[in-house]
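According to Swiss-Prot, the domain 'HTH cro/C1-type' annotation covers 17-71, on the basis of experimental evidence. For the mutagenesis result Trp88 to Ala, the note given in Swiss-Prot is No change in DNA or HipA-binding.
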Amino acid sequence: MMSFQKIYSPTQLANAMKLVRQQNGWTQSELAKKIGIKQATISNFENNPDNTTLTTFFKILQSLELSMTLCDAKNASPESTEQQNLEW
């Protein structure tokens, strides 16, 4: 089972998901075909995630057999809040 650090930006999220795709040995084309979207859409997500729709994001997330957990930011440590500010 793969474990990730906390993610604070769309770029970090896209990089983590790209890593999972690569570790599964899938090309962008193979993943795109699996979920019925264009390879260019996968490329756009991995390289410019700020412009990806939530629908596309969740299709990719599901196809990689990943899930997302939300955490209460009020309980974040000062260090994680500082990291979040750096990422955005």
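Using the three backbone atoms N, Cα and C, a Cβ is placed for every residue, glycine included.
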Would you mind splitting the domain 'HTH cro/C1-type' (17-71) into helix, strand and coil residue counts from DSSP?
37 helix, 0 strand, 18 coil
Segment-level pLDDT (mean, integer) for the domain 'HTH cro/C1-type' (17-71):
95
